[in-house]
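S.K.: Quick paste from Swiss-Prot:
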VARIANT   Asn31 to Lys  In 30% of egg-white and yolk
Amino acid sequence: MLRFAITLFAVITSSTCQQYGCLEGDTHKANPSPEPNMHECTLYSESSCCYANFTEQLAHSPIIKVSNSYWNRCGQLSKSCEDFTKKIECFYRCSPHAARWIDPRYTAAIQSVPLCQSFCDDWYEACKDDSICAHNWLTDWERDESGENHCKSKCVPYSEMYANGTDMCQSMWGESFKVSESSCLCLQMNKKDMVAIKHLLSESSEESSSMSSSEEHACQKKLLKFEALQQEEGEERR
């Protein structure tokens, strides 16, 4: 049954990618394709907008630098904080669905990707004791001639920079993410996203504020079924 769910996700992924392609960033492909040898971001290996060699930068902890951006300007991130930061990086660089939320003003960027409240709260909890100097990681850096990032402000704890998980999710990457009012029609950067994506795509022609209660109910029902299948699969492997 879990294999059926994965197959369904592959079908959804294929149809989505034909419609949206990939973002137009410096590491993105023109269109998603399989990358079976990914070192990280394996959630997207069956249909990826990044090449496998890009993920080498994310494969070893602690992560120092990704492309021309250093992650350790205020000291190394804790492993738990690094893991969440990596999930966001993987989504932006590799997800075949990211272009569903492309920013029309800048086609290498995303806008208003719906994240689950629980994901944002867990991310904040993981990073609250780490330090940061840029409120917006996209704009609040001093960039040198090579494009590398340097702090313009002093390093402070995440818990001082951001009030809570909602503030962090809706500030750290500028307008890239928003916290969803739904607990199902939102992304968690894990396999459960295969359920949410199907229903988010069906709402793609609607205004984001007009959330369909029927879609919410259908999503919740399928999410419960998916979780049960995952639990069943885990028990079979024991």
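Using N, Cα and C of the backbone, Cβ positions are placed for all residues, glycine too.
Nothing has been swapped: the model has the original residues at all the noted spots.
What you are looking at is a predicted structure, and each value in this text was computed from that prediction instead of being measured.
So where do these features actually land, and what's packed around them?
M.R.: Taken residue by residue with DSSP, Asn31 (variant position) is part of neither helix nor strand, so it is coil.
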S.K.: Measure the Cβ-based neighbour count of Asn31 (variant position), defined as the other Cβ atoms within 10 Å of its Cβ.
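M.R.: So the Cβ neighbour count for Asn31 (variant position) comes to 14.
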